[in-house]
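Structure, as structure tokens:
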Amino acid sequence: MAVRINAMAVTFVAHALAVIAAIMVLVWSISYRGGLAWEATNKNLIFNLHPVLMLIGFIILGGEAIISYKSLPLEKPVKKLIHLILHAIALALGIFGICAAFKNHNESHIPNLYSLHSWIGIGVISLYGFQWVYSFIVFFFPGGSTNLKSGLLPWHAMLGLFVYILAVGNAALGFLEKLTFLENGGLDKYGSEAFLINFTAIITILFGAFVVLTASAESPSPSPSVSNDDSVDFSYSAI
């Protein structure tokens, strides 16, 4: 059941938080951590791609995909296409971000998949990919019957929100893990970089909260030109 809040009323805050989070992670990675690179003698530059791609590419674009489906006053076929494409881009960038972490670890001779953050991350990206593939087949092409779509919709929405919330929580865990490593290496616990990392995590969590709120809010009224098949309410869709 939708919360009695119009989705348009909360999307502005979500978009603003997304911009702030993106700027903060870029400032951290470029100004404090030295920049971004796929090939570099300084392997830390390779790792810097990981938080940038996972936050901007995976968390923010994934959130914008959810928001777009709930807040855009467009016909449902158009919203479905935008929703699908944004999630595909988010998934691709998320995979690229994980590859950057593996590349950094391999070239720095650091073990892979030893932390809770990495375990949850692999689980999240796997569930996200599974959700996208089955959603493409059922809701987009070739598409299931109206009864099949209606029956799977609650599970589609519930799994989508679960995966997204898990992704946001794991992002916060990743910031904490990296900050702990840096502090163990001598970073000032009360320095500007430590505060920047912590506040980036907080903004990320707030963005995720507003995305979930948008997904639970009422959608704009559908256009009267939408066909009967598309009049089925897919507005609670999360992925």
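The backbone N, Cα and C atoms fix where each Cβ goes, and this holds for glycine too.
Heads up, this one's the original sequence, none of the swaps are in it.
The feature heme b 1 binding site is assigned by Swiss-Prot to His50, His117, with similarity to another entry given as support. Under a cutoff of 8 A between CB atoms, and with a sequence separation of 6+ in the same chain, the neighbours of His50 (heme b 1 binding site) are Gly97, Ile98, Ala100, Ala101, Asn104.
Under the heading heme b 2 binding site, Swiss-Prot lists His83, His156. In three-state terms derived from DSSP, His83 (mutagenesis position) belongs to a helical segment.
Residues or ranges marked as domain 'Cytochrome b561' by Swiss-Prot on the basis of sequence analysis: 13-216. Model confidence over the domain 'Cytochrome b561' (13-216) is summarised by a mean pLDDT of 96.
Where Swiss-Prot documents His83 to Leu as a mutagenesis experiment, the accompanying text is: Disrupts high-potential heme; when associated with L-156.
Here the residue is the original one, while Swiss-Prot reports the published mutagenesis His83 to Ala with the comment Disrupts high-potential heme; when associated with A-156.
In Swiss-Prot, the entry for mutagenesis His156 to Ala states: Disrupts high-potential heme; when associated with A-83. The structure shown retains the original residue.
One entry in Swiss-Prot concerns the mutagenesis experiment His156 to Leu. Its note says: Disrupts high-potential heme; when associated with L-83. Over all protein chains present, the Cβ of His156 (mutagenesis position) has 21 other Cβ atoms lying within 10 Å.
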Long-range Cβ environment of His117 (heme b 1 binding site), under 8 Å and at least 6 residues apart: Asn170, Leu173, Gly174, Glu177
Neighbour count (Cβ, 10 Å) for His83 (mutagenesis position): 26
Alpha-carbon distance [His83 (mutagenesis position); His156 (mutagenesis position)] in Å: 14
